[in-house]
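Feature annotations, courtesy of Swiss-Prot:
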MUTAGEN   Gly2 to Ala  Loss of myristoylation
MUTAGEN   Cys6 to Ser  Loss of palmitoylation
MUTAGEN   Cys8 to Ser  Loss of palmitoylation
DOMAIN    20-293  domain 'Protein kinase'
BINDING   Leu26, Gly27, Glu28, Gly29, Gly30, Phe31, Ser32, Tyr33, Val34, Lys49  ATP binding site
ACT_SITE  Asp148  active site, proton acceptor
Amino acid sequence: MGHALCVCSRGTVIIDNKRYLFIQKLGEGGFSYVDLVEGLHDGHFYALKRILCHEQQDREEAQREADMHRLFNHPNILRLVAYCLRERGAKHEAWLLLPFFKRGTLWNEIERLKDKGNFLTEDQILWLLLGICRGLEAIHAKGYAHRDLKPTNILLGDEGQPVLMDLGSMNQACIHVEGSRQALTLQDWAAQRCTISYRAPELFSVQSHCVIDERTDVWSLGCVLYAMMFGEGPYDMVFQKGDSVALAVQNQLSIPQSPRHSSALRQLLNSMMTVDPHQRPHIPLLLSQLEALQPPAPGQHTTQI
């Protein structure tokens with residue numbers, strides 16, 4: 001584990017014997033803050049995620065998030081630059097130093113286009129989808145599931161390549177639920193950690209004897225694909241109106257007709273949004289179908305976003 005030292009008077013912090021200059025705040029969540037910092041040793045920008053740890057469990061979860069990052073060396077999964085635990089009296093902060101992506105998230109891109117009355121092209125969608133699937137394939141191959149895939153958790157690199165972030169909700173891919181108590185525990189966990197409008201149907205009402213597997217990510221991927229196609233998630237408006245998302249996801253999704261999209265893309269989306277998880281495809285099958293559609297290679301002008 002690295003060591004952190006705050007040098008507040010100079011607006012710098014030291015992590016693993018390297019000094020970083022605070023530039024500005026990037027955002028904040030319930031118990032975390034993200035700052036833009038510059039490495040004074042290399043001139044590169046980084047995102048410093050600071051997680052407030054009130055209890056031992058918080059520290060363990062932050063450590064686990066760092067461990068999840070360290071499992072992967074993959075172009076479509078966010079890498080961890082450094083991790084440390086900072087202590088100030090009874091207060092603890094877990095610091096995750098991450099690469100900074102100036103283009104922001106996939107959601108930022110969807111919103112930017114929507115503001116101009118535009119959408120991602122099908123070629124762009126296919127290329128992005130391929131990268132997201134490859135990231136998920138790597139996660140699933142290690143025996144884990146992401147569990148909180150959504151457009152705001154997908155960064156865009158300099159060439160527009162998708163990079164999966166926020167690994168704090170990751171857990172084992174295959175969960176054998178045996179009994180009502182375990183089912184309720186998992187359901188409560190999902191309510192806290194899996195964004196409601198991207199949450200798979202099987203996580204809203206967990207059965208007392210069932211298997212929850214990595215295909216919860218495939219449902220979420222379908223919601224991401226829908227957002228890329230139509231500028232909003234399939235259940236965003238349901239949630240915003242205050243209607244029941246849990247009820248809405250129990251019915252097969254009706255996909256709007258659009259001349260922008262091929263029947264093959266619509267069929268792909270339809271398969272991801274299969275309510276019965278046992279009938280939902282795994283990522284390797286989706287990858288083979290995507291590769292058969294032959295999206296343009298990275299760097300070709302049609303894929304640039």
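Every residue gets a Cβ built from N, Cα and C, even glycine.
Between the C-alpha atoms of Glu28 (ATP binding site) and Asp148 (active site, proton acceptor), the distance comes to 17 Å.
If you average pLDDT over the domain 'Protein kinase' (20-293) in this model, you get 96. A sphere of 10 angstroms centred on the C-beta of Val34 (ATP binding site) encloses 16 other C-beta atoms. A C-beta separation below 8 Å, combined with a sequence spacing of at least six in one chain, links Asp148 (active site, proton acceptor) to Asp166, Gly168, Ser169, Arg193, Cys194, Thr195, Tyr198, Ser220.
Within the same chain, residues at least 6 positions away in sequence whose Cβ sits under 8 Å from that of Ser32 (ATP binding site) are Lys49, Arg50, Ile51, Leu52.
Of all Cα pairs drawn from Leu26, Gly27, Glu28, Gly29, Gly30, Phe31, Ser32, Tyr33, Val34, Lys49, which the record names as binding ATP, the longest spans 14 Å. Apart from the site residues Leu26, Gly27, Glu28, Gly29, Gly30, Phe31, Ser32, Tyr33, Val34, Lys49, the chain places the Cβ of Arg50, Ile51 no farther than 8 Å from the centroid of the site's Cβ atoms, the recorded ATP location. Using a 10 Å Cβ-Cβ cutoff, Glu28 (ATP binding site) registers 11 neighbours.
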